[in-house]
Amino acid sequence: MDLSGVKKKSLLGVKENNKKSSTRAPSPTKRKDRSDEKSKDRSKDKGATKESSEKDRGRDKTRKRRSASSGSSSTRSRSSSTSSSGSSTSTGSSSGSSSSSASSRSGSSSTSRSSSSSSSSGSPSPSRRRHDNRRRSRSKSKPPKRDEKERKRRSPSPKPTKVHIGRLTRNVTKDHIMEIFSTYGKIKMIDMPVERMHPHLSKGYAYVEFENPDEAEKALKHMDGGQIDGQEITATAVLAPWPRPPPRRFSPPRRMLPPPPMWRRSPPRMRRRSRSPRRRSPVRRRSRSPGRRRHRSRSSSNSSR
């Protein structure tokens, strides 16, 4: 009996030791299974990272195409920076030891972004350059137009060829003026108005027109303040009249509308006034009604008497 009990105890102890050893050190087959599972997980992670990197590359390609179509350099630099950052993140997820290199790459990508943004801000796009060039060309083309207008306005007026002679005595005639002023140049015309009542007497002034403006200037210098028939005369230049614009064609007068009929001529105020006596009429009737009653009462009293 004692031997059987001892055998049972020894068997129980051996079983417990086997359990402890199994819990402490797993079997080599289990280790292989676990290593296979870990390798599968790693391969899955690598496949996922590869897919993400391929997606990022596809996105970068599409962005590059868009940037090439638009012709903007800033979008290209951003796509390159995003591709570098995607590659750095894939390397960081695959191995923990390359985390420092990923951080350095991300830092370099951020610096490249800042440099690309600064370059894009420094160098404007070709479309903006075209707009700026158009604005500059327009602004440059405006000043010559103003200069031309100012030159046209400042154009010198033609020199006068006609001279007005005033304060002449009534004894002076056209022949006298012809003799005096013909010494300065060829005279084109002499106009000497005469009084209506006395046609043999002049009005005291005359107009002498020369062929050249230089001759008219000579006559002005020598004869302004000179004497004819013992009296000082005045000589002034007559400016050429500005060309008047042609008279405007007046439109024919508009036909007057016929007057409205009599029943339409009355203004609305008269209508309002015409309504007011109608409103007052019942008041007058009320005021007359007591008088009528009095007359009736008097007539009734007379009849009773």
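Every residue, even glycine, has its Cβ placed from backbone N, Cα and C.
Listed in Swiss-Prot for this protein:
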type: MUTAGEN; residues: S53 to A; note: Abolishes phosphorylation by CSNK2A1 and partially reduces splicing stimulation. Does not abolish interaction with CSNK2A1 and subcellular localization
type: MUTAGEN; residues: S53 to E; note: Partially reduces splicing stimulation. Does not abolish interaction with CSNK2A1 and subcellular localization
type: DOMAIN; residues: 161-240; note: domain 'RRM'
type: MUTAGEN; residues: N171 to R; note: Impairs interaction with SAP18
type: MUTAGEN; residues: Y205 to A; note: Abolishes exon-skipping
type: MUTAGEN; residues: Y207 to A; note: Abolishes exon-skipping
Neighbourhood of Y207 (mutagenesis position) by C-beta distance under 8 A, where only residues 6 or more apart in the same chain count: K162, V163, H164, I165, M189, I190, D191, M192, V238
Other C-beta atoms that fall within 10 angstroms of the C-beta of N171 (mutagenesis position): 12
For the domain 'RRM' (161-240), residues assigned helix / strand / coil by DSSP: 19 helix, 27 strand, 34 coil
Inter-residue C-alpha distance, N171 (mutagenesis position) and Y205 (mutagenesis position) (nearest angstrom): 12
Neighbourhood of Y205 (mutagenesis position) by C-beta distance under 8 A, where only residues 6 or more apart in the same chain count: H164, I165, G166, R167, L168, M192, P193
